[in-house]
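Feature list (source: Swiss-Prot):
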type	residues	note
BINDING	Cys44, His67, Glu68, Cys154	Zn(2+) 1 binding site
BINDING	His45, Thr46, His49, Gly181, Gly182, Leu183, Asp202, Lys207, Phe222, Val269, Met271, Ser294, Val296, Arg341	NAD(+) binding site
BINDING	Cys98, Cys101, Cys104, Cys112	Zn(2+) 2 binding site
MUTAGEN	His45 to Arg	Decreases dissociation constants by 4-fold for NAD(+) and 2-fold for NADH, while turnover numbers were decreased by 4-fold for ethanol oxidation and 6-fold for acetaldehyde reduction
MUTAGEN	Thr46 to Ser	Has the same pattern of activity as the wild-type enzyme for linear primary alcohols
MUTAGEN	Trp55 to Met	Has lowered reactivity with primary and secondary alcohols
MUTAGEN	Trp93 to Ala	Has an inverted specificity pattern for primary alcohols, being 3- and 10-fold more active on hexanol and 350- and 540-fold less active on ethanol. Also acquires weak activity on branched chain alcohols and cyclohexanol
MUTAGEN	Met271 to Leu	Produces a 7 to 10-fold increase in reactivity with butanol, pentanol, and hexanol
Amino acid sequence: MSIPETQKGVIFYESHGKLEYKDIPVPKPKANELLINVKYSGVCHTDLHAWHGDWPLPVKLPLVGGHEGAGVVVGMGENVKGWKIGDYAGIKWLNGSCMACEYCELGNESNCPHADLSGYTHDGSFQQYATADAVQAAHIPQGTDLAQVAPILCAGITVYKALKSANLMAGHWVAISGAAGGLGSLAVQYAKAMGYRVLGIDGGEGKEELFRSIGGEVFIDFTKEKDIVGAVLKATDGGAHGVINVSVSEAAIEASTRYVRANGTTVLVGMPAGAKCCSDVFNQVVKSISIVGSYVGNRADTREALDFFARGLVKSPIKVVGLSTLPEIYEKMEKGQIVGRYVVDTSK
């Protein structure tokens with residue numbers, strides 16, 4: 001298979017610097033890596049943080065962002081096993097880990113101190129060819145719609161793992177804060193498929209319509225409802241059994257600690273820059289509330305999340321645009337105007 005020397009990609013050279021759509025070199029895979037011809041990539045709010053450089057974790061510069069890449073294996077290093085040319089493969093946030101530390105041995109690879117992160121410490125999927133550690137790359141079934149599956153590789157895996165972390169049972173109420181965004185819209189569908197009743201919180205044009213179209217039961221528009229806590233308590237007859245916080249709002253996180261049910265769990269997923277998690281200690285102790293963080297997912301979570309997708313239980317509400325339009329997508333993200341998930345076609 002002929003592999004070009006150069007390719008189109010979006011790169012920036014300094015934090016919040018110009019996003020340049022230009023010709024860049026095609027990377028060479030290391031001994032343990034795949035070279036993937038990326039066809040489509042989802043665009044995640046984390047990509048915006050990587051560009052802004054506003055998280056406490058240092059970003060590689062210059063950087064090609066992106067960590068929801070779906071494509072075809074076109075090359076591999078000499079030590080790679082279990083893959084062949086032509087396989088469908090996914091590039092995840094966790095590009096690689098050491099597989100030898102205590103975290104990796106327990107299946108918590110995302111907590112590996114040597115983790116390599118796509119679109120953050122490792123050039124990601126906003127280019128036509130990208131590399132990924134063969135152990136962590138996602139196996140995608142042949143014939144899968146690569147545009148549709150791209151958001152599952154981060155957003156889907158992340159919310160699926162978060163729902164597992166909430167320790168819910170069928171029939172329980174789960175509140176999803178940020179329910180109509182890229183992560184939230186998938187969380188609604190995974191929650192429904194897992195047998196939960198879904199309450200969504202979001203605000204803005206078209207968001208309630210999207211929420212209801214994917215099976216959500218109760219929607220609360222924070223731009224219209226002044227008492228979010230009271231509204232959730234009333235709708236769920238005492239509070240949500242679990243909360244999945246995917247919004248990037250510190251106030252939303254604090255509110256979730258007040259509308260979660262006694263003995264319930266609020267799961268933190270979204271990471272607003274510089275935000276703190278504030279919970280009234282008396283309320284937390286007396287109600288026996290758990291507050292936990294959930295950070296992407298491991299290889300088993302990946303396999304399970306992709307299985308839900310393959311069986312038609314979840315579908316990404318996507319809008320496909322050209323990779324060259326990435327700066328415009330970031331602008332929409334900064335203004336909170338994203339409904340569903342944008343996916344970029346690397347050929348445009």
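Every residue, even glycine, has its Cβ placed from backbone N, Cα and C.
Small disclaimer: the values here were computed from a predicted structure and weren't measured.
Counting only the Cα atoms, the space from His49 (NAD(+) binding site) to Glu68 (Zn(2+) 1 binding site) is about 15 angstrom.
In space, Gly182 is the closest of the binding-site residues Cys98, Cys154, Gly182, Val296 to His45 (mutagenesis position), judged by Cα positions. DSSP assigns Val296 (NAD(+) binding site) to coil in the three-state reduction, placing it in neither a helix nor a strand. Cβ neighbour count within 10 Å across all protein chains ranks Cys44 highest among the binding-site residues Cys44, Cys101, Phe222. Among the binding-site residues Glu68, Asp202, the residue whose Cβ has the fewest other Cβ atoms within 10 Å is Asp202. Ranking the recorded positions His45, His67 by the number of CB atoms within 10 A of their own CB puts His67 at the top. Across the residues annotated as binding NAD(+) (His45, Thr46, His49, Gly181, Gly182, Leu183, Asp202, Lys207, Phe222, Val269, Met271, Ser294, Val296, Arg341), the two Cα atoms farthest apart lie 26 Å from each other. Cys154 (Zn(2+) 1 binding site) has its Cα within 10 Å of the Cα of none of the recorded positions Trp55, Cys104, Cys112, Asp202, Met271. Shown are the binding-site residues Cys104, Cys154; of these, the residue with the fewest other Cβ atoms within 10 Å is Cys104.
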